[in-house]
Amino acid sequence: AFKVKLLTPDGPKEFECPDDVYILDQAEELGIELPYSCRAGSCSSCAGKLVEGDLDQSDQSFLDDEQIEEGWVLTCAAYPRSDVVIETHKEEELTG
């Protein structure tokens, strides 16, 4: 498992996430409230920004390659591939 640190409006939340569990699912298991809608990687409700680390987001279909390179992440379809730090609640910034 990897360490996940979420920078939320309520302050930082840290937890361990296995590499085969989506970050959103693991956060919910632990009672951390995060925004989501489709849970399938095809909308922007759960969008966040990767501050550091590596993710596998191959299951998502909403973000384009450029957005992924810029660090955008859909927490409902992201597996950790290293320890990660993610800013959450970023949908407005992504969709403007």
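Numbers here mean position along the shown chain, with the first residue as 1.
Placed from the backbone N, Cα and C atoms, the Cβ positions cover glycine too.
Annotation comment: Swiss-Prot describes 2-92 as domain '2Fe-2S ferredoxin-type', evidence class sequence analysis. Here the domain '2Fe-2S ferredoxin-type' (2-92) has, by DSSP, the following mix of helix, strand and coil residues: 17 helix, 31 strand, 43 coil.
Long-range Cβ proximity for L6 (variant position), meaning a same-chain Cβ under 8 A and a gap of 6 or more residues, is found for P12, K13, E14, I23, A27, I32, L34, G48, I86, E87, T88. Among the sequence features in Swiss-Prot, the natural variant L6 to V is noted as follows: In 50% of the molecules.
In the shown protein chains, 9 other C-beta atoms lie within 10 A of the C-beta of P12 (variant position). Here Swiss-Prot describes P12 to A as a natural variant; the accompanying note says: In 50% of the molecules.
For C38, C43, C46, C76, the entry in Swiss-Prot reads [2Fe-2S] cluster binding site, with the evidence type sequence analysis. All protein chains included, C76 ([2Fe-2S] cluster binding site) registers 26 other Cβ atoms within 10 Å of its own Cβ.
G96 to A appears in Swiss-Prot as a known natural variant, with the remark: In 33% of the molecules. Listed in sequence order, there are no same-chain residues at least 6 apart in sequence whose CB falls under 8 Å from the CB of G96 (variant position).
Using the Cβ center of C38, C43, C46, C76 for [2Fe-2S] cluster, the list of other same-chain residues with Cβ within 8 Å runs, in sequence order, L24, Y36, S37, R39, A40, G41, S42, S44, S45, F62, L74, A77.
G96 (variant position) carries neither a helix nor a strand DSSP state and counts as coil.
On the 0 to 100 pLDDT scale, the model's mean across the domain '2Fe-2S ferredoxin-type' (2-92) is 98.
Ranking the binding-site residues C38, C43, C46 by other CB atoms within 10 A of the CB puts C38 at the bottom.
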